[in-house]
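> The structure that follows is given in the form of structure tokens.
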Amino acid sequence: MAYSEKVIDHYENPRNVGSFDNNDENVGSGMVGAPACGDVMKLQIKVNDEGIIEDARFKTYGCGSAIASSSLVTEWVKGKSLDEAQAIKNTDIAEELELPPVKIHCSILAEDAIKAAIADYKSKREAK
């Protein structure tokens, strides 16, 4: 199986690796895993007062496709509203990275991580 140039680029030069303080009320965190392959993905978003994602970070333990999916998604969500970020689908990620069918689950993880981070952010805001 050969990886696409985009997967290789995001794997060798991942964007936005790291984490934010989870106690920050403007940060939403999503942690998801895939029992099928052991990949674990943590994705965090930082949202400004206007409801726009101003920054994103990730830490992923997994294959090149999982790391590339995380890296790509953190780039995509920056500058988007929560609704726009929520609308990102795994098929968009898989298509952009040209993932082979056996690696589609990596793009599903990335979509799930975005949704989990948004849900976490919203639950923090509602708790105020």
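Cβ atoms are placed via backbone N, Cα and C, with glycine included.
Original residues throughout; no substitutions modelled.
Pulled these features from Swiss-Prot for this protein:
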type	residues	note
MUTAGEN	Asp39 to Ala, Leu or Val	Stabilizes apo-protein in the S-state (structured)
MUTAGEN	Asp39 to Gly	No effect on equilibrium between S- and D-state (disordered)
MUTAGEN	Asn90 to Asp	Stabilizes apo-protein in the D-state; Fe-S cluster assembly 3-fold slower than wild-type
MUTAGEN	Asn90 to Ala	Stabilizes apo-protein in the S-state; biphasic Fe-S cluster assembly 7-fold slower than wild-type
MUTAGEN	Ser107 to Ala	Stabilizes apo-protein in the S-state; biphasic Fe-S cluster assembly 7-fold slower than wild-type
MUTAGEN	Glu111 to Ala	Stabilizes apo-protein in the S-state; biphasic Fe-S cluster assembly 7-fold slower than wild-type
> According to DSSP, does Glu111 (mutagenesis position) sit in a helix, a strand, or coil?
helix
> My understanding is the cutoff is Cβ-Cβ under 8 Å with a sequence separation of 6 or more in the same chain; which residues meet that for Asp39 (mutagenesis position)?
Gly33, Thr60, Tyr61, Gly62, Cys63, Ala66, His105, Cys106, Leu109
> Measuring Cα to Cα, how many angstrom lie between Ser107 (mutagenesis position) and Asn90 (mutagenesis position)?
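With distance taken Cα to Cα, Asn90 (mutagenesis position) is 5 Å from Ser107 (mutagenesis position).
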> Could you give the Cα-Cα distance between Glu111 (mutagenesis position) and Asn90 (mutagenesis position), in whole Å?
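Answer for this pair: 5 Å between alpha carbons.
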> Looking at the mutagenesis positions Asn90, Ser107, which one has the fewest other Cβ atoms within 10 Å of its own Cβ?
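Among the mutagenesis positions Asn90, Ser107, the sparsest Cβ neighbourhood within 10 Å belongs to Asn90.
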